[in-house]
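Undergrad: One structure follows; several queries about it will come next.
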Amino acid sequence: MSQPTPIITTKSAAKPKPKIFNLFRVCFISLLLIAAVEYFKYGTRINYEWFHCTPIKEPQSGSVIKLWARGGPSCDKRGEYKTIVKRITRDYEPNDEHLSFCIIENDNVPPVHYPIHEDKGEPGYVAYVGYDTDSELVQELCADSTIYHM
């Protein structure tokens, strides 16, 4: 009978290299990317008005406020409108009480305007917002514009 052939294993003379340095390199690159994102967020927070529209509120009477938005170059009429609507939906709770508001467009301001100076000029939109307990005042302030109810 024939004998089974023996299994021959050869050991490599070179030892496997430790992977710890690769781990440190990957961790360092990851931390560097996180730091870059956080630095960008910090830089834009300081110059927030330059990138976004800031809502400005002026109380009228009761729950009624006059609301408009100002900002830097990216705050054109579209940005002002979005900021006003976002502020209305976040600040007022229609489940507590119904809400009345109107948004009045200023036709003197062009749709795309870049207010880069300290004097931002007139706002493109102005809104009057209030709960229905003050609906008479909202109707008076809105005059001929459409009044929305939520």
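Any Cβ shown, glycine's included, is placed from N, Cα and C.
Here the original residues stay in place, and none of the substitutions has been built in.
Swiss-Prot lists these features:
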BINDING   Phe40  hexacosanoate binding site
MUTAGEN   Val37 to Phe  Partially impairs LAC1-LIP1 complex formation; when associated with F-41
MUTAGEN   Phe40 to Arg  Abolishes the enzymatic activity of the LAC1-LIP1 complex in vitro and leads to the accumulation of phytosphingosine in vivo
MUTAGEN   Cys53 to Ala  About 90% loss in enzymatic activity of the LAC1-LIP1 complex
MUTAGEN   Cys102 to Ala  About 90% loss in enzymatic activity of the LAC1-LIP1 complex
MUTAGEN   Tyr125 to Ala  About 95% loss in enzymatic activity of the LAC1-LIP1 complex; when associated with A-78, A-81 and A-148
MUTAGEN   Tyr148 to Ala  About 95% loss in enzymatic activity of the LAC1-LIP1 complex; when associated with A-78, A-81 and A-125
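Structural setting of the listed features?
TA: The secondary structure of Phe40 (mutagenesis position), as reduced to three states from DSSP, is helical.
Cβ neighbours within 10 Å of Val37 (mutagenesis position), excluding its own Cβ and spanning all shown chains: 9.
The Cβ neighbour count for Phe40 (mutagenesis position), using a 10 Å radius and every protein chain shown, is 10.
Counting Cβ atoms from all protein chains shown, Cys53 (mutagenesis position) has 25 others lying within 10 Å of its own Cβ.
Secondary structure at Cys102 (mutagenesis position), taken from DSSP and collapsed to helix, strand or coil, is strand.
The Cβ of Tyr125 (mutagenesis position) lies under 8 Å from the Cβ of Trp68, Ala69, Lys77, Glu80, Tyr81, Ile84, Ile103, Ile104, Glu105, Asn106, each on the same chain and at least six residues away in sequence. Following the DSSP three-state reduction, the secondary structure of Tyr125 (mutagenesis position) is strand.
Sequence-distant contacts of Tyr148 (mutagenesis position), defined as residues of its own chain at least six apart whose C-beta falls under 8 angstroms from its C-beta, comprise Ser100, Phe101, Cys102, Ile103.
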